[in-house]
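Student: Mind having a look at this structure? Questions to follow.
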Amino acid sequence: MKFAYSLLLPLAGVSASVINYKRDGDSKAITNTTFSLNRPSVHFTPSHGWMNDPNGLWYDAKEEDWHLYYQYNPAATIWGTPLYWGHAVSKDLTSWTDYGASLGPGSDDAGAFSGSMVIDYNNTSGFFNSSVDPRQRAVAVWTLSKGPSQAQHISYSLDGGYTFEHYTDNAVLDINSSNFRDPKVFWHEGENGEDGRWIMAVAESQVFSVLFYSSPNLKNWTLESNFTHHGWTGTQYECPGLVKVPYDSVVDSSNSSDSKPDSAWVLFVSINPGGPLGGSVTQYFVGDFNGTHFTPIDGQTRFLDMGKDYYALQTFFNTPNEKDVYGIAWASNWQYAQQAPTDPWRSSMSLVRQFTLKDFSTNPNSADVVLNSQPVLNYDALRKNGTTYSITNYTVTSENGKKIKLDNPSGSLEFHLEYVFNGSPDIKSNVFADLSLYFKGNNDDNEYLRLGYETNGGAFFLDRGHTKIPFVKENLFFTHQLAVTNPVSNYTTNVFDVYGVIDKNIIELYFDNGNVVSTNTFFFSTNNVIGEIDIKSPYDKAYTINSFNVTQFNV
């Protein structure tokens, strides 16, 4: 949420050919081509105004709807008060209907800052009667920021999350702090005969602490513990979240041969400013939660996404399969978010991702536990009638590359690349021994994304600086060239693997089947979208492409 200083999973559903925006009570659908500068098609954007953190994510089991709320200033394309929760709904986590402002702060000089949504099935709060289906008893837990105070408030909905009533005895949690925000609440079942209760993770931001509270009714909260000065601190903690995540196999710190449980707890903490790439970043800790205290399995700092534009991750409450963990993040960075060259909206969300814990071989001699990410999209609809292009078993030469020309480019596509480095004794003498893919604009090929792998550096790179948009040249925080470790997917065959989604002005890269991820925005001129892909290397026969498949999305 806005900082304040006191100083690949296919889902059945509707076609994603139109993002249906509804705002200010107007039910007229607005297509993604109505707006300027290449609005994304499969990443949610507000119809107009400013957006940042995702809030209040939940699944309505009665209507089979996914609900997304978000930090929203409808009056401008920069952050400002009054700040609301915007609201969008989807059947398939791909095509969204935007309902505009849903929950507000109550005064023009205040903000309804970030928070979460729970379903109060058993009416522990006393807000509901039998007229409200238990599956739709939505309660928002959020931060009211007004003047020097930040405190936790609750509001409830009697119509399935479209409108809200504020609790008359707010605030429910106030510690007399100006930096106390972003509550994430979940239900924790009791153990050993104890009753279940609500658990809140909330940031006391500028003392670098996540506080854990418990409550029987969402109104009265008791401090249980804190998680303080862990990981990468930056300038402050924000947007904490605690969730139990399933895994295939996890390396535990005891090296015990005993059988392991089928899940572990993951604590998310976002920091801004002060991320290792500059500005915003989200980290996570793997561990155990006993109902009062979170204990990490080790002292590592793990980052959820290695790109520049992935912040304030929040997970959904009440997924259809309770073991599944889905989440979404804000796809921007506070270093330049308010200057990004889009209009009449500013900012997009990431794709929804499904998270699991997996063993990950960072080198041939060791393995570690990481949070694996898989994009969640309605692939059946997106790939229907979409055009696919393929290259197989191609050894790249320095004289002749490969070129793919996209028919009727939409700007939204997926690609999957598997390649090997063939090796050479004198390759270290080459200044930059790269395999490069140039994703070029269809109307002006002087605007392009360049991405690929360089063997001497042992990393994948992205260059997003080749554009005529002044913002990209003038804002020095909009880092042009970025690198991320691209792990070998198979140390025996030396195969590298990367899956990518490009959507108008955002690219998400999933390395080693999602064990490493990088999300970054980029900006081309209006109506100049990816229309051609060139594959090149300056070093003869250093790389072989086992397969490269590109599919344009049906949007």
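Placement of Cβ uses the backbone N, Cα and C atoms for every residue, glycine included.
Nope, none of those substitutions made it into this model, it's the original residues.
Dumping what Swiss-Prot says about this protein:
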ACT_SITE  D53  active site
BINDING   W50, M51, N52, D53, Q71, F113, S114, R181, D182, E238, W334  substrate binding site
VARIANT   F3 to L  In strain: CBS 6556
VARIANT   E165 to Q  In strain: CBS 6556
VARIANT   T168 to S  In strain: CBS 6556
VARIANT   N393 to I  In strain: CBS 834
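Distances, neighbours, how buried they are, the whole picture for these features please.
Tutor: The Cβ of W50 (substrate binding site) lies under 8 Å from the Cβ of Y72, N73, A76, T77, I78, W79, G80, Q338, R346, S347, each of which sits 6+ residues away along the same chain.
E165 (variant position) falls within a strand when secondary structure is assigned with DSSP.
In the three-state DSSP scheme, N393 (variant position) is classed as strand.
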Student: Quick one: give me the count of other CB atoms within 10 A of the CB of D182 (substrate binding site).
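Tutor: Other Cβ atoms found within 10 Å: 28.
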Student: Run through the Cβ atoms and count how many others sit within 10 Å of the one on T168 (variant position).
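Tutor: Summing over all protein chains shown, T168 (variant position) has 5 other Cβ atoms within 10 Å.
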Student: Taking DSSP as the reference, which of helix, strand or coil describes N52 (substrate binding site)?
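Tutor: Reduced to three states, the DSSP call for N52 (substrate binding site) is strand.
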Student: Rounded to the nearest angstrom, how far is the Cα of D53 (active site) from the Cα of Q71 (substrate binding site)?
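Tutor: On Cα coordinates alone, these residues lie 5 Å apart.
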Student: Compared by Cα position, which of the recorded positions D53, E165, T168, N393 is the closest one to W334 (substrate binding site)?
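Tutor: Its closest listed neighbour, by Cα, is D53.
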Student: Nearest to E165 (variant position) by Cα distance: which of the recorded positions D53, S114, D182 is it?
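Tutor: Closest candidate to E165 (variant position), judged by Cα separation, is S114.
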Student: For the recorded positions Q71, N393, which one has the sparsest Cβ surroundings, going by other Cβ atoms within 10 Å?
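Tutor: The recorded positions Q71, N393 were compared, and N393 has the fewest Cβ atoms within 10 Å.
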